[in-house]
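So the structure is just underneath, and the comments pick up after that.
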Amino acid sequence: MTTSQKHRDFVAEPMGEKPVGSLAGIGEVLGKKLEERGFDKAYVVLGQFLVLKKDEDLFREWLKDTCGANAKQSRDCFGCLREWCDAFL
């Protein structure tokens, strides 16, 4: 699977206070929807990812239900968080 520059940039360093829109698969529209639901930072979405025990199906379904992410967007976001966890946790 090839990854986007956004994905590579995200997983290359600690998350810190990065905005939710810095996650691969999350653009301006989805980012705004997530922010409206309290998921304003990438680390808050990471928390949900971890609560769901890094389960791909559960996380992607949650992302779809929460902000309307399509299959590619949810797959990109999941892959980004999974790779970040592999590198930093």
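Cβ coordinates are placed from backbone N, Cα and C, and glycine is handled just like the others.
Source: prediction; values computed, not measured.
According to Swiss-Prot, the protein carries these features:
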MUTAGEN   SER4 to Ala  Delayed phosphorylation with a 10-fold decrease in the initial phosphorylation rate. 71% loss of binding to lamin A
MUTAGEN   LYS6 to Glu  Complete loss of dsDNA and LEMD3/MAN1 binding
DOMAIN    20-35  domain 'HhH'
MUTAGEN   GLY25 to Glu  Complete loss of dsDNA, EMD, histone H1/H3 and LEMD3/MAN1 binding
MUTAGEN   ILE26 to Lys  Fails to promote HIV-1 genome integration
MUTAGEN   LYS32 to Glu  No effect on histone H1/H3 binding
MUTAGEN   ARG37 to Glu  Reduces LEMD3/MAN1 binding
MUTAGEN   LEU50 to Ala  Reduces LEMD3/MAN1 binding. No effect on Histone H1/H3 binding
MUTAGEN   LEU50 to Lys  Fails to promote HIV-1 genome integration
MUTAGEN   LYS53 to Ala  No effect on LEMD3/MAN1 binding. Enhances histone H1/H3 binding
MUTAGEN   LEU58 to Arg  Abolishes interaction with LEM domain-containing proteins without affecting homodimerization and DNA-binding. Does not affect its involvement in nuclear membrane reformation at the end of mitosis. Does not affect ability to outcompete CGAS for DNA-binding
MUTAGEN   LYS64 to Glu  Enhances histone H1/H3 binding
Cβ neighbour count within 10 Å of LYS53 (mutagenesis position): 8
LEU58 (mutagenesis position) versus LEU50 (mutagenesis position) - Cα distance in angstrom: 11
DSSP-derived helix, strand and coil totals, residue by residue, for the domain 'HhH' (20-35): 11 helix, 0 strand, 5 coil
By Cα-Cα distance, the member of mutagenesis positions LYS6, ILE26, ARG37, LYS64 nearest LEU58 (mutagenesis position): LYS64
Coarse DSSP state, helix versus strand versus coil, of LEU50 (mutagenesis position): helix
Cα-Cα distance linking LYS53 (mutagenesis position) and ARG37 (mutagenesis position), given in Å to the nearest integer: 21
